[in-house]
Amino acid sequence: MKLSCLLLTLTIIFVLTIVHAPNVEAKDLADPESEAVGFADAFGEADAVGEADPNAGLGSVFGRLARILGRVIPKVAKKLGPKVAKVLPKVMKEAIPMAVEMAKSQEEQQPQ
């Protein structure tokens, strides 16, 4: 019973981490006040204003996170016990897509 509670706890922590990661990463990756202004004197003046995309790079962050957790969690599970090692890949196959879908739906619901 204790191993199943541990598995459930780890799964909940994993899913919550993925669901709340877009909010944290968007704040870290893009500064909303970033602007680039340039002037050219060849034929006149030209201004260039750049805008930061708050969702830039999130796919690669989630990919790296999934790969790292995919390597680390089964190794830890094998040390905890063979029952957990059998159940964990099934949980990860279901939890990761579910968490990604939840994150996408959360991004769509946020006002821009």
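Cβ atoms here come from the backbone N, Cα and C positions, even for glycine.
According to Swiss-Prot, the natural variant Val61 to Ile carries this note: M-MIITX-Mp1b.
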Any idea what DSSP makes of Val61 (variant position), helix, strand or coil?
helix
Among all protein chains shown, how many Cβ atoms are found within 10 Å of the Cβ of Val61 (variant position), not counting that one?
15
